[in-house]
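Peer 1: Pasting a structure below so you can have a look.
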Amino acid sequence: MVFTVSCSKMSSIVDRDDSSIFDGLVEEDDKDKAKRVSRNKSEKKRRDQFNVLIKELGSMLPGNARKMDKSTVLQKSIDFLRKHKETTAQSDASEIRQDWKPTFLSNEEFTQLMLEALDGFFLAIMTDGSIIYVSESVTSLLEHLPSDLVDQSIFNFIPEGEHSEVYKILSTHLLESDSLTPEYLKSKNQLEFCCHMLRGTIDPKEPSTYEYVRFIGNFKSLTSVSTSTHNGFEGTIQRTHRPSYEDRVCFVATVRLATPQFIKEMCTVEEPNEEFTSRHSLEWKFLFLDHRAPPIIGYLPFEVLGTSGYDYYHVDDLENLAKCHEHLMQYGKGKSCYYRFLTKGQQWIWLQTHYYITYHQWNSRPEFIVCTHTVVSYAEVRAERRRELGIEESLPETAADKSQDSGSDNRINTVSLKEALERFDHSPTPSASSRSSRKSSHTAVSDPSSTPTKIPTDTSTPPRQHLPAHEKMTQRRSSFSSQSINSQSVGPSLTQPAMSQAANLPIPQGMSQFQFSAQLGAMQHLKDQLEQRTRMIEANIHRQQEELRKIQEQLQMVHGQGLQMFLQQSNPGLNFGSVQLSSGNSNIQQLTPVNMQGQVVPANQVQSGHISTGQHMIQQQTLQSTSTQQSQQSVMSGHSQQTSLPSQTPSTLTAPLYNTMVISQPAAGSMVQIPSSMPQNSTQSATVTTFTQDRQIRFSQGQQLVTKLVTAPVACGAVMVPSTMLMGQVVTAYPTFATQQQQAQTLSVTQQQQQQQQQPPQQQQQQQQSSQEQQLPSVQQPAQAQLGQPPQQFLQTSRLLHGNPSTQLILSAAFPLQQSTFPPSHHQQHQPQQQQQLPRHRTDSLTDPSKVQPQ
């Protein structure tokens, strides 16, 4: 029993130990599992992070679009870092040391300043003489565009006598096969030599001129420039020729002019269409300059105000500018030619100006000239000048297309200064901050004073080929332009032959389709201008026709009116006391000056020709404007005869009298005595006997007719004043007067001439002497004083002075007979067969009576 108890105790102890062991094992397993889980999590996190980094690194590697494994990504990353390290080392070696330049200048600005100071440009040449790069500064020094030199041989720009020497210098390194080591390229390959280079010209026909230059540079292997820093340079080399090209070297040099330049010329434009505005006086002095001008020309506004614009122009451009300014003064606006403007930094820049004249808003007088100046490049100037000369200008794209040719392995068109600097183990790149420095860095064209360094060639050297058809087209275009300007009426059909002729012209060999289309566009523009001018001329013609129609309507209204004249009879002769002018049924008695225009029949048609034109004209007197002229005057009606005077048809007219006839009341100082008859063949008697200060002209004559004309408003266009000196008969220009001939008195010239011939010469001389002794101050003398004298005829006229040169007076007739012949009944019954119709005079133009101002 005791044993049983002890056994039970022992079994319980064993069971307790087994359970504790099992529990311990379970605890240990749980701990290991937890550690394993955490370790797996951390490992997975690390792997995920590593994969993310590898993926990000692979995405940054260039040139491969396919998915790469981790080892490839790591390998390419190592290669990239290695090349980057090499590039950094090269950049550090080529970096300009800080003690060479001021700290405030960048490498680009310092490089441009050095080029300006050296009067040079960069040039990269292959060993066979092919030019692969040239800087833009060559334009201001040698007047060549970079596109003219790239892909060309250097020997084309060197005199023939220097070809062998230059070729020997460039090919020297080829004799040493082991000299192309990096050490040799860095230290022992500097080369310097002098030669002559051809200077460019606008006209290829001009004689060639060479400038003496100095080359200073080094041979550089193209493999020394890393692919990552080529900046597109590698793309210009075709892949099939790249291995052979990479084994070659080039000569990168700074080309300097032997003769320094004092006045620079900036030929390139960094930003197109740079412009500024200014205002000038009519004497072309600066009145205003806007804020955009100082960065371009260097002058502040106060520095140029008051100075003449011609002080800043190149002497060779003054003549063309003067012509442009004359055109501006004639037409009020225009565009100047290309010209050079001197900046404050003593540099020439090319400008073109659009200008117009502004006028005062009140008095319409020109105030000043507004100018908009645009900066242009030398390439544009040269292209325009060559177009004027009829020379084909090669397009810039053609030079760039040459680099696409697969048959040439060394035609490389580099486009920036950075590439040449990289070949020279330099890597500066132009920055936006160096814009002002670039403008001041371009050097000028060689001064003509440096002629000792120039070698002119024989003028028999054949010039560059140009297109004669293009030149002819340009000349034809200019001739069409001159015809369109000078012609007064141009039809639209004029432009059709020109367009068809231009379309039928054969395209010469070498002329591109683009150039031919540009010429057709110019011809189309000329055609549009001609059509526009034609439309303007047609509009002017229509307007003039409308004005002519209105004038004809006024003439018809004037011809529809009548004129009635009342003659007052006196004892010794005829005293015309009043003149009544009627229009329809109304009689206007207001005193109004009458403007008329007419012509004088030549004296040789009536007389022998001994009387000059000046003697035929009646001296005019000034009619003073007084208040009495505004008052109305009644028309005197007495023993008068109403006469209707016939008209004259057109005849030969000479010696026009440019004045206006005004019939007024008699005055003491306005007497003109005109003889009623004059001898035709008498050369001894003087026509004008007296001419006193009271403006009286007295003609010696026997029988005279005293007339008194009173001013009355006339609605017609002309009044014919009696004048026995010229014709011998009163004539008017109204066709309606012919309807009153049944009641009118018509006198013939033949009767007057017969009466003059029948009169003895002695009696005529006595009458002339007696008329010279008579001094009658007015026609208001009593009739009793004239009983003992033969009847005299006086004509008193007053004419208004005014500035219309077209107004003329016809003095064509007089009244030679006495008062007994004037009654209409007596004339109609006894003298019907003696009436004679004289030609009708027609005046050139009529003055509107409404526009006549009282004097």
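Glycine too: its Cβ is placed from the backbone N, Cα and C atoms.
So, quick note: what you're seeing has the original residues, none of the substitutions.
Just lifted these from Swiss-Prot, have a look:
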| type | residues | note |
| --- | --- | --- |
| DOMAIN | 34-84 | domain 'bHLH' |
| DOMAIN | 107-177 | domain 'PAS 1' |
| DOMAIN | 262-332 | domain 'PAS 2' |
| DOMAIN | 336-379 | domain 'PAC' |
| MUTAGEN | Ser38 to Asp | Significant decrease in transcriptional activation by the CLOCK-BMAL1 heterodimer. Significant decrease in transcriptional activation by the CLOCK-BMAL1 heterodimer, reduced nuclear localization and DNA-binding; when associated with D-42 |
| MUTAGEN | Lys67 to Arg | Decrease in sumoylation and its transcriptional activity. Abolishes sumoylation and interaction with ESR1 and decrease in its transcriptional activity; when associated with R-851 |
| MUTAGEN | Leu74 to Glu | Reduced BMAL1 binding. Abolishes transcriptional activation by the CLOCK-BMAL1 heterodimer |
| MUTAGEN | Ser427 to Ala | Significant loss of phosphorylation |
| MUTAGEN | Ser431 to Ala | Significant loss of phosphorylation |
| MUTAGEN | Pro656 to Ala | Reduces histone acetyltransferase activity; when associated with A-658 and A-659 |
| MUTAGEN | Asn659 to Ala | Reduces histone acetyltransferase activity; when associated with A-656 and A-658 |
| MUTAGEN | Gly669 to Ala | Reduces histone acetyltransferase activity; when associated with A-670 and A-672 |
| MUTAGEN | Ser670 to Ala | Reduces histone acetyltransferase activity; when associated with A-669 and A-672 |
| MUTAGEN | Lys851 to Arg | Decrease in sumoylation and its transcriptional activity. Abolishes sumoylation and interaction with ESR1 and decrease in its transcriptional activity; when associated with R-67 |
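Mind mapping these onto the model and telling me what they sit next to?
Peer 2: Confidence for the domain 'PAC' (336-379), expressed as mean pLDDT, is 90.
According to DSSP, Ser38 (mutagenesis position) is assigned to a helical segment.
Annotation note: Lys67 (mutagenesis position) sits in a coil segment as assigned by DSSP.
A C-beta separation below 8 Å, combined with a sequence spacing of at least six in one chain, links Leu74 (mutagenesis position) to Ile54, Leu57. According to its DSSP assignment, Leu74 (mutagenesis position) is helical.
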Peer 1: Determine the Cβ neighbour count for Lys67 (mutagenesis position): the number of other Cβ atoms within 10 Å of its Cβ.
Peer 2: 9
Peer 1: If you measure Lys67 (mutagenesis position) to Ser38 (mutagenesis position) at Cα, how many Å is it?
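Peer 2: About 32 Å separates the two Cα atoms.
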Peer 1: List, in sequence order, the same-chain residues at least six positions removed whose CB sits under 8 Å from that of Ser38 (mutagenesis position)?
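Peer 2: Listed in sequence order: nothing, so none.
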Peer 1: Do you know the DSSP helix, strand and coil residue counts for the domain 'PAC' (336-379)?
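Peer 2: Its residues divide into 2 helix, 27 strand, 15 coil.
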